[in-house]
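Chemist: So that we are looking at the same thing, I have put the structure below in structure tokens.
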Amino acid sequence: MKMIEVVAAIIERDGKILLAQRPAQSDQAGLWEFAGGKVEPDESQRQALVRELREELGIEATVGEYVASHQREVSGRIIHLHAWHVPDFHGTLQAHEHQALVWCSPEEALQYPLAPADIPLLEAFMALRAARPAD
């Protein structure tokens, strides 16, 4: 079975995270997800994330700590999804590949119809965040 490596960005600003709505003509249309995409053979996960966020959102991202990985089978392929925290970026967000973008708290994000693969990543991020010492 083919394995596909995918990276996802949990972009955080002022305590809120960014969700992106999948386009109407896509697989899992209308569901909300973390921006990201496939890792090319010649790049690291961090490099892939910076490239994907530039392509999808028009931003230059600062990739922070690794959050979690999740694996699931989709259409006869194994998708290995890796989430990274993005605590900072430069540029103005633009939805190049998504229907809509929304900022919300991680708790509010659970109320959105999320892409199933992103739910365990959000939960892992919330657990990490809860364990962080207060500034």
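For all residues, glycine too, the Cβ spot is worked out from N, Cα and C.
Straight from Swiss-Prot, here's the annotation block:
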DOMAIN    2-127  domain 'Nudix hydrolase'
MUTAGEN   Glu33 to Ala or Gln  Increases enzyme activity with 2-hydroxy-ATP. Decreases enzyme activity with dCTP, 5-methyl-dCTP and 8-hydroxy-ATP
BINDING   Phe34, Ala35, Gly36, Gly37, Lys38, Val39, Arg72, Asp118  substrate binding site
MUTAGEN   Gly36 to Ala  Abolishes enzyme activity
MUTAGEN   Lys38 to Ala or Arg  Strongly reduces enzyme activity with dCTP, and to a lesser degree with 5-methyl-dCTP
MUTAGEN   Glu43 to Ala  Abolishes enzyme activity with dCTP and reduces enzyme activity with 5-methyl-dCTP
MUTAGEN   Arg51 to Ala  Abolishes enzyme activity with dCTP. Nearly abolishes enzyme activity with 5-methyl-dCTP
MUTAGEN   Glu55 to Asp or Gln  Abolishes enzyme activity with dCTP and reduces enzyme activity with 5-methyl-dCTP
MUTAGEN   Glu55 to Ala  Abolishes enzyme activity with dCTP and reduces enzyme activity with 5-methyl-dCTP
MUTAGEN   Arg72 to Ala  Strongly decreases the activity with 2-hydroxy-ATP
MUTAGEN   Arg77 to Ala  No effect
MUTAGEN   Asp118 to Glu  Increases the activity with 2-hydroxy-ATP. Strongly decreases activity with 8-hydroxy-ATP
MUTAGEN   Asp118 to Ala or Asn  Abolishes enzyme activity with 2-hydroxy-ATP. No effect on activity with dCTP, 5-methyl-dCTP and 8-hydroxy-ATP
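Give me the local environment of each listed feature.
Modeler: Residues of the domain 'Nudix hydrolase' (2-127) grouped by DSSP class, helix first, strand second and coil last, total 29 helix, 54 strand, 43 coil.
Around Glu33 (mutagenesis position), taking its Cβ as the centre, 20 other Cβ atoms fall within 10 Å, counting all chains.
Under 8 Å, Cβ to Cβ, and six or more positions away along its own chain, Val39 (substrate binding site) finds Glu5, Val6, Val7, Gln45, Ala48.
Taking the Cβ of Gly36 (mutagenesis position) as reference, residues of its chain lying under 8 Å away and at least six apart in sequence are, in sequence order, Val6, Val7, Ala8, Ala9, Ala48, Leu49, Glu52, Leu53, Glu56.
Sequence-distant neighbours of Lys38 (mutagenesis position) (same chain, 6+ residues apart, CB-CB distance under 8 A): Ile4, Glu5, Val6, Ala48.
Residues within less than 8 Å, Cβ to Cβ, of Glu43 (mutagenesis position) and separated from it by at least 6 positions along the same chain comprise Arg51.
Summarising the environment of Glu55 (mutagenesis position), the number of other Cβ atoms within 10 Å of its Cβ, over all protein chains shown, is 12.
Under 8 Å, Cβ to Cβ, and six or more positions away along its own chain, Arg72 (mutagenesis position) finds Ile78, Ile79, Leu81, Pro116, Ala117.
Within its own chain, Arg77 (mutagenesis position) has Met1, Lys2, Met3, Ile4 as residues 6 or more apart in sequence whose C-beta sits under 8 angstroms from its own.
The Cβ neighbour count for Asp118 (mutagenesis position), using a 10 Å radius and every protein chain shown, is 24.
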Chemist: Going along the chain, which residues six or more apart from Ala35 (substrate binding site) have their CB under 8 A from its CB?
Modeler: Ala8, Ala9, Ile11, Leu18, Ala20, Glu52, Leu53, Glu56, Leu57, His98
Chemist: Neighbour count, 10 Å Cβ-Cβ cut-off, for Phe34 (substrate binding site): what number do you get?
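Modeler: 26, counting other Cβ atoms within 10 Å of Phe34 (substrate binding site).
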